[in-house]
Amino acid sequence: MSTPRAAASLAKKAALVALAVLAAALATAARAEQCGAQAGGARCPNCLCCSRWGWCGTTSDFCGDGCQSQCSGCGPTPTPTPPSPSDGVGSIVPRDLFERLLLHRNDGACPARGFYTYEAFLAAAAAFPAFGGTGNTETRKREVAAFLGQTSHETTGGWPTAPDGPFSWGYCFKQEQNPPSDYCQPSPEWPCAPGRKYYGRGPIQLSFNFNYGPAGRAIGVDLLSNPDLVATDATVSFKTALWFWMTPQGNKPSSHDVITGRWAPSPADAAAGRAPGYGVITNIVNGGLECGHGPDDRVANRIGFYQRYCGAFGIGTGGNLDCYNQRPFNSGSSVGLAEQ
């Protein structure tokens, strides 16, 4: 039989346990990333900056180096309503169109045959709902065309006299052929795992440990320890490309913001000749090697894919397609892209 004092003690302990459980739950919720690539491309409320780590705030820690979105406030463009599941990428890219766009990806001569599936593309896109879900229908289609245009160049198996033309052979490769190195650079934040190599893999030919690390963290996979997943798991492969597409890096906007009209050039951008359009995306992806020195066959190839895909969607390409006269964002390649 318990005494009143014992009963009071038990009640106090029960209350303390309840408070501890509540505190743990609140702490877990507080740790969940709020925005950016870590949260499926979400933007912060009330025009807050999204830090490189996926948190919302207003100080330089959030709005400074690595800021992912709304780094100078929302600007004049309103944040779009997130698409409902019924308005996902599949609603503008039905299976038959996907097959026509990537016509020869499963050709017997393509090393990636059978890898890049429609199902994997949709599954990866669902993790980034703003991709192909921002703006009106034409803008949504143009973003998919631009994404497939850039990634088709990175994975092309085409040649000038190829059947159905050179721009029907995107997604022929899934990893770099004969990589010259292990693409490991010393990094305390993204250390290379023993024996692992970070050469180009996937639609964007993701390269270097400093890209595999943050890409893996954003999609919930340890790619520093398992870089081969980008060439063996098609959904992971597409997700890494979409992570790169959706994520601003350094002084570069995201490709997503450029093609959807959410990016406005700064005075420095204008002075560098960087104007809104597909050409800036090429600059983001590989400007250090391809932009700013006049006509370049690689840039023309990227444009060729994009024009074909826009034609298949029945939309215009917009202006400023090349980066021939744009100063690069960096002095070198942003991804360490592989030339097939």
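Glycine is no exception: its Cβ is also placed from the backbone N, Cα and C atoms.
At each noted site, the model still has the original residue.
Annotation comment: Swiss-Prot describes Glu154 as active site, proton donor. Under the DSSP three-state reduction, Glu154 (active site, proton donor) is assigned to helix.
Taken from Swiss-Prot, the feature domain 'Chitin-binding type-1' covers 33-73, and the record attributes it to sequence analysis. Mean model confidence for the domain 'Chitin-binding type-1' (33-73) is a pLDDT of 74.
Here Swiss-Prot notes a mutagenesis experiment, Trp159 to Ala, with the remark: Increased activity. Long-range neighbours of Trp159 (mutagenesis position) (same chain, six or more residues apart, CB within less than 8 Å of its CB): Pro166, Trp169.
Within 10 Å of the C-beta of Glu154 (active site, proton donor) we count 26 further C-beta atoms, all protein chains included.
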